[in-house]
Amino acid sequence: MNVSFSTPVQNSTASRLALIQQAAARSGALPPAGQYRGSKLSPFDVSQMSGVSISMVERAKINGPEFVEELEWLRQQTTSRCFLDAEMWTNEILAHLPDKWCAPNTLNLYNQVSELVLDNTRSPMASPASNSLYAPGEDQMPTVKRNHTSRFAQSLIKNKEFRRAAFFLEKTMNGNKLDHFLHFRCLFLAYYQEHLENDAEGIERKTSFAEERSPFSLLYQRMEDKKLRENEDVWFEYLMGLLEVELGLKDLAEKSFRNVVIREPRIWPAWEALSRLIADIEDADKFVTSAEVKSLWMGDWFMTLVLQRFHQHSMAIQKAEQLVTRGMTGLPMIITKIAACSNARHDHDQAISNFEDVRKADPYRLGDLHLLSDSLYIRNDQKKLSTLAIEVYKVHKFRWETCCIVANYHAIRRDSEHAIKFFQRALRLNPGLAALWVLIGHEFMEMKNNAAACVSYRRAIEIDPADHRGWYGLGQMYDIMKMPAYALFYYQEAQKCKPHDSRLLVALGDIYSKLNRIEDAEKCFTGAYLFGDVEGNALWSLAKLHERYSDDNKAAQAFEVFLVVYELVTSAEEKIIYAIAFLANHFFKIEDFDKASEYATKCLAFETLCQEGNRLFREIAKIQARESRLPVEEAPGPSNASAAGGQEAMDTEEAPQEGGEEEMSEGEDDFSF
């Protein structure tokens, strides 16, 4: 039977046991979550399971000197243009270079080629005659004073005094190409900062411009009038792409960032911005592999971010590990990304292990560390979480990651009021993060404040409709409130965002079963198992569904596969005990005494089932003894007639004893079938 893995559920004429067994075989080929390194799972298998197709071509080892040259160029560009985040990102990679790439001749390679020149911008579109430092026909400020003013403006940018910096750069912009760019960038940063400050208290509350146009719109029009998109400095087009994002012109912004990457593939901020806008994974892969893009390694890292954004975390891990295989070993950036993807896949042990490796190399690094607190919270490791919260609170008290970690610490102690307080503080520091609203919603649910939880989840959906967690939170809330029709809608929306998440399919199946839509529920539970049952609930829910509607044969089939998969999992002991008891009694009822004896034997391995197992053995022995006497009773002869009366009397005497044993066994355990 051929099975399509591009959709979570399907109709099939084959038996349900065959479908489940095929799912077990398919899932059995997968390694444990987060353990792809050294496994036999091919990129094609991962692609088939995820429903998307990208190129996983084996690429050659990264050339160390070329890698360093790219980063040195980017470091100089981001430093001179005051892109502080990109500068720190670049310097972190350079600081963790593999030892073999740190030879003196390698590190000095680029510095021997050129020194930093303020107006130098490498671009294939630049003309040799266009590198004049001064704009034609403009008055020139004395060189010394201009240099001092430029340096002062750059200091103001680093101090986040953007309007003040723009004021001073306006004096020097006509005599210096770099200051020309920085002036427009400072205006953008000033408007962006004011926008965030206005929206800090209420995300998505739009500022009203009743009498004047948006400052972003005015700045964009000014740059269009000056034809800065065609400027030899490619960074102008990148800046216009950022303006287009703020104006809601997402298609134009995507086109701008694509052009920037084609013109200068070493500008990582353009790759990063494009990863947040590109429409789908296949389109991103086609762009990266096109002949126009000449990238040594940034294209692969870009694909890792795109795959993570579209919730293809297994494939993102593989892409990241490809970079490690190609030589980028020991980089906290890559290890942290693998940890973040493991967290999203609910492989929290792997995530914790990876984060701990990063903290050994860089103890004060906060990037994505809130996800470590999330994994510790889910693992209920209060000791490690409290230690982490104390350490980061001492050093980085006013970072949003710290606020999330401290909030999770209060949450694990069931102090929801303090948890909400710190989550709200994190929102003020990073107002555009939908995940924070989701976490606040969870805490309101703990406090049984459904109205506030509903508002929080809806805020998360407004900020990022593609994030399944806001939809899933609303579905859970309505499910708890016994409103399954509402819950169904939000679970369906969540499943659209992340169609291969087994948790969402199990939740959908539960709602369908509550609405008596049995076939839909069965498809969801089966589909959840097909896509790798993360929490181990799909087969169990499928078996209980059939048991609830008295379809014991199908329930037994599901319980059998459940035991094959989970019998050795200690955390599922209660479910294992129930499944064994059900199967032992089921096969006894249908008189399959061989299988009944097999499961009765398994009953003896559990203290709570010993008496049930012994009772079944006695019942089976009596039935088999009775059946063995039947041929003797039916044989012709005078002795049989005389023995019939005596045998009948013996059966009459034994009957109360059997009934007594049944009465004794009744109530010996908590299982009822």
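Backbone N, Cα and C atoms are what each Cβ position is placed from, and that goes for glycine too.
For the mutagenesis of Glu70 to Lys, Swiss-Prot gives this note: In or192; results in sterility. The structure shown keeps the original residue. A 10 Å cutoff on Cβ-Cβ distances gives Glu70 (mutagenesis position) a total of 22 other Cβ atoms nearby, all chains included.
A helical conformation is recorded for Glu237 (mutagenesis position) in the three-state DSSP classification. Sequence-distant neighbours of Glu237 (mutagenesis position) (same chain, 6+ residues apart, CB-CB distance under 8 A): Leu228, Arg229, Asn231, Ser256, Asn259, Val260, Arg263. Where Swiss-Prot documents Glu237 to Lys as a mutagenesis experiment, the accompanying text is: In ax82; results in sterility.
Annotation note: Ala339 (mutagenesis position) sits in a helical segment as assigned by DSSP. Under the heading of mutagenesis, Swiss-Prot lists Ala339 to Leu and annotates it as follows: In ax77; results in sterility.
Under its mutagenesis annotations, Swiss-Prot gives Leu433 to Phe the following note: In av26; weak suppressor of mat-3 mutations. Around the Cβ of Leu433 (mutagenesis position), 20 further Cβ atoms fall within 10 Å across all displayed protein chains.
The number of other CB atoms found within 10 A of the CB of Ser502 (mutagenesis position), across every protein chain shown, is 23. Annotation of the mutagenesis experiment Ser502 to Phe in Swiss-Prot: In or172, or180 and or187; maternal-effect embryonic lethal.
What Swiss-Prot notes for the published mutagenesis of Gly532 to Asp is this: In ax71; results in sterility. Taking all protein chains in view, 18 other C-beta atoms sit within 10 angstroms of the C-beta of Gly532 (mutagenesis position).
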Notebook entry, point to check: Roughly how many Å separate the Cα of Ala339 (mutagenesis position) from that of Glu70 (mutagenesis position), to the nearest whole number?
Noted result: 26
Item checked: Ala339 (mutagenesis position): tally of other CB atoms within 10 A of its CB -> 29
Note to self: Whole-number answer please: how many Å between the C-alpha atoms of Gly532 (mutagenesis position) and Leu433 (mutagenesis position)?
What the structure shows: 29
Next item on the list: Taking only the Cα atoms, work out how far Leu433 (mutagenesis position) lies from Ser502 (mutagenesis position), in Å, as a whole number.
Entry: 25
Next item on the list: Sorry to bug you, but what's the C-alpha spacing from Ser502 (mutagenesis position) to Glu70 (mutagenesis position), rounded to the closest Å?
Entry: 41
Next item on the list: Please classify the secondary structure at Glu70 (mutagenesis position) using three-state DSSP.
Entry: helix
